[in-house]
Amino acid sequence: MNKDLKGLYAALLVPFDENGQVNEQGLKQIAQNAIETEELDGLYVNGSSGENFLLNTEQKKQVFKVAKEAVGDKVKLIAQVGSLDLNEAIELGKYATELGYDALSAVTPFYYPFTFEEIRDYYFDIIEATQNNMIIYAIPDLTGVNISIEQFSELFNHEKIVGVKYTAPNFFLLERIRKAFPDKLILSGFDEMLVQATISGVDGAIGSTYNVNGRRARKIFDLARQGQIQEAYQLQHDSNDIIETVLSMGIYPTLKEILRHRGIDAGLPKRPFKPFNEAHRQTLDQLIAKYDL
């Protein structure tokens with residue numbers, strides 16, 4: 001516990017069968033691929049990329065357990081436990097903490113127009129119940145929740161709120177957060193903006209495409225930190241070509257198809273997501289070949 005949490009993480013994909021059940025063997029393969037093949041520093045488990053909000057509580061626990069079994073103590077593990085049901089978030093947080101996850105993360109409560117005080121207390125309640133470190137998951141495009149610099153300050157006053165997963169295009173706010181809180185962890189959540197985020201001083205990044213493009217992301221991150229911006233941007237252009245094509249075909253089914261191409265039992269997306277559209281097969285094959293995926 002309490003490892004240095006800086007670095008690059010796969011936002012772990014989760015394979016499902018045709019009945020929407022977790023494929024445990026495939027999940028272990030996906031986790032091991034992220035660490036052994038993509039050479040990432042850790043896993044961010046049960047986030048958006050794991051289709052978390054389509055899972056019941058027992059399935060979420062199953063994913064936490066299997067991911068931990070797959071990689072053990074070799075890498076850093078962050079458990080996303082956020083839920084509209086605070087009791088579930090606490091239950092999941094306790095479970096992940098008992099499994100040995102290095103930190104918790106929680107998406108801001110969404111759908112209902114919660115006040116900041118309600119959002120703040122949601123985080124404080126999870127921390128009090130689990131006594132684990134917390135990383136705020138800020139993703140306003142999906143939650144509709146925008147946290148101001150003043151509100152970040154109030155959250156960061158809690159010693160166990162150690163950082164933020166920042167998935168937002170507002171680089172002015174990112175710069176303000178970095179300047180105001182130099183000792184807090186900032187992990188970028190936008191794969192397509194890794195160069196810009198690194199220049200802005202983030203400590204690492206969490207990405208869904210890092211499941212298949214992690215080595216290229218590592219080069220981008222390292223080059224940008226070394227001031228080799230032109231070289232980093234060239235690789236970012238390549239990554240964004242990959243991302244743009246993947247998004248056009250459906251992100252989760254397409255990433256799973258790339259993993260399947262590697263011999264990994266990557267399963268299906270969970271309904272109502274649809275499986276990979278075979279009409280895109282030629283485009284996918286060309287993408288894999290061109291970018292050595």
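For all residues, glycine too, the Cβ spot is worked out from N, Cα and C.
So, quick note: what you're seeing has the original residues, none of the substitutions.
Listed in Swiss-Prot for this protein:
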- Ser48, Ser49, Gly189, Asp191, Glu192, Ser208, Tyr252: aceneuramate binding site (BINDING)
- Tyr137: active site, proton donor (ACT_SITE)
- Lys165 to Cys: 3125-fold decrease in catalytic activity, and 3-fold increase in substrate affinity (MUTAGEN)
- Lys165: active site, schiff-base intermediate with substrate (ACT_SITE)
- Glu192 to Asn: Increases reaction with fluoropyruvate and the alternative substrate (2R,3S)-2,3-dihydroxy-4-oxo-N,N-dipropylbutanamide (DHOB) (MUTAGEN)
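Sequence-distant neighbours of Tyr137 (active site, proton donor) (same chain, 6+ residues apart, CB-CB distance under 8 A): Gly47, Gln80, Gly82, Ser105, Ala106, Val107, Thr108, Val164, Lys165, Thr167, Gly189.
Taking only the Cα positions, the spacing between Tyr252 (aceneuramate binding site) and Glu192 (mutagenesis position) is 16 angstrom. Of all Cβ atoms in the protein chains displayed, 24 besides its own lie within 10 Å of the Cβ of Gly189 (aceneuramate binding site). Burial estimate for the recorded positions (Asp191, Glu192): highest at Asp191, by number of other CB atoms within 10 Å. Lys165 (mutagenesis position) falls within a strand when secondary structure is assigned with DSSP. Reduced to three states, the DSSP call for Asp191 (aceneuramate binding site) is helix. Checked against Glu192 (mutagenesis position), the binding-site residues Ser48, Ser49, Ser208 differ in C-alpha distance, with Ser208 being the nearest.
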